[in-house]
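Below: one structure, written as structure tokens.
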Amino acid sequence: MNNPLVNQAAMVLPVFLLSACLGGGGSFDLDSVDTEAPRPAPKYQDVFSEKPQAQKDQGGYGFAMRLKRRNWYPQAKEDEVKLDESDWEATGLPDEPKELPKRQKSVIEKVETDSDNNIYSSPYLKPSNHQNGNTGNGINQPKNQAKDYENFKYVYSGWFYKHAKREFNLKVEPKSAKNGDDGYIFYHGKEPSRQLPASGKITYKGVWHFATDTKKGQKFREIIQPSKSQGDRYSGFSGDDGEEYSNKNKSTLTDGQEGYGFTSNLEVDFHNKKLTGKLIRNNANTDNNQATTTQYYSLEAQVTGNRFNGKATATDKPQQNSETKEHPFVSDSSSLSGGFFGPQGEELGFRFLSDDQKVAVVGSAKTKDKPANGNTAAASGGTDAAASNGAAGTSSENGKLTTVLDAVELKLGDKEVQKLDNFSNAAQLVVDGIMIPLLPEASESGNNQANQGTNGGTAFTRKFDHTPESDKKDAQAGTQTNGAQTASNTAGDTNGKTKTYEVEVCCSNLNYLKYGMLTRKNSKSAMQAGESSSQADAKTEQVEQSMFLQGERTDEKEIPSEQNIVYRGSWYGYIANDKSTSWSGNASNATSGNRAEFTVNFADKKITGTLTADNRQEATFTIDGNIKDNGFEGTAKTAESGFDLDQSNTTRTPKAYITDAKVQGGFYGPKAEELGGWFAYPGDKQTKNATNASGNSSATVVFGAKRQQPVR
């Protein structure tokens, strides 16, 4: 029904509104609308972080120095053979530290002798299985041990040698004349420490051994009876038959003596990261008020992670220029280095070469032996170890331990996270007893440091292959300086196969953390494959893929206390279900690549973050965790809708559902500039959202990130 009043009102209202606008009573002017402009997302950049200092010592399981034999034939004019840093040989990972190092032992086994073919060794080492091995290690062999510090498990040091055949060649050039023992001094260990006492001062005692240079007319009468030209024609060493001046054959100790032979007494201040100590000889002749001990060196070193580096100061130097000492310990050393072994740093090994290249020293020391009743022995300062099942002598205040490094390997689809060895050097990957440098030799900072992205001119990630060299016939010729290992079949246990490691490592902006992909490739030789096999069969590869992460943890005292700190980085991931569908992604600094972002509240001990897959908008995983000391633990989960494993499948997209993956990680660098972590989810069907198309879900992930600061 048509209502004229309504029609009239409908016509008047627009006119009224229009007149109101024209009259200034209202406005549609956009300039006067009070709206807040959208704020741009904050822009971040990596914080500056101090680069690791170049390490002269790259670490390792152990090192050995071979005895020298001088060509004393006059016309050869070889009046002196000094020791050199390049003479150090890496021992490799020992099967059992009490045994002789395999590489060096294989060299001495081939040494010819004039009479007996025995290998003589330190009496506490496992006898050699060589013919008549260890025969004669009785009264004439030094007894070398520190009282109450004798039961070593992780580190051994010592000497072994043969009475080498006399060489006298005057018929064929080059003419030569050599005589004397041929062998090694060494230390080696297993299970480099991942945790150490957080504080407190701990005493370590043990033994040390030396080998000298050779020089015409040189005698060391104070330590060795030179009846066979020790120090002149061949190296004098602590296991020599002529070492008659220590108390090696005494049945009881004299007051003031710390043990038998050459012993060490060290103290580690774990709070201040300092090692100090002394190397002494326990003297044989203490009659006529002679000193019961003679100190030859004092040690001082800085502890970094599970390694230490410093100096050895000779304490019995000549007092005047005209004075001479009839022992080789007259020069300081700037090359003291070593490391801690055992789950809690129970034992340590060390080495150094004197600056005058006259003497090399190796040693091993441990915390106090546990009493026979099994109770933990008292630590330095008289306080008992508080940690249950703690190692003897490694108790600190309240028995607290601190993690100094992470090194893990996660095999794709495996439930277990395996621990890797590491020598507090994130840029050295240690697998199968072999050390793999993760940075190119041309790196601006050396093998143990990272280039700084574009500043260093390196890619964000690096891919390379590493094939260990075959065992050399002569271990001395085949071993490089500073622990670069060269053995493959022996040390790496490849059982005659050629093993190649394919490595992808991230990231160029991380100095104290490295993570990535590792592929082991084993290919048999034609002989290994069998005479009837073809060359193609011989080259068949066995491929095993995994991820790794390793980092140098921040000192707990240096963990920040700020809130809302942003870290950004990347990640490697492998996500799968049991329906043969999987997704994998590698680390990248591309805007659309695998991204990791975390917010850390150090004050509240909380960490939250996301891992986002390449070319995805929604987070693949969200992570929530709690910070403890210099690390964190938490959980990772996918969104309730799951993670699409194959986006190209538009009909029935297979998904992965993960709700409770256990995450572990840590903070790395001097000031926690870097963080990283890992998780391996085993593949349980754990959520009601999982469908038959999805099956059981599994995931393997490693991630890393750098602390950010706003761009100014």
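Backbone N, Cα and C define each Cβ position, glycine as well.
Recorded in Swiss-Prot as a mutagenesis result, F220 to E carries the remark: Decreased binding to TF. Note on F220 (mutagenesis position): other Cβ atoms within 10 Å of its Cβ, all shown chains, come to 25.
Note: Q225 (mutagenesis position) has non-local neighbours G242, E243, E244, i.e. same-chain residues 6+ apart with C-beta under 8 A of its own C-beta. Listed in Swiss-Prot as a mutagenesis experiment, Q225 to A is described as follows: Significantly decreased binding to TF.
Secondary structure at Q225 (mutagenesis position), as computed by DSSP, is coil. A mutagenesis experiment is reported in Swiss-Prot for this position, Q225 to E, and the note states: No longer binds TF.
Looking at Swiss-Prot, the entry for mutagenesis of P226 to A says: Wild-type binding to TF. Cβ contacts within 10 Å of P226 (mutagenesis position), excluding its own Cβ and spanning all protein chains shown: 18.
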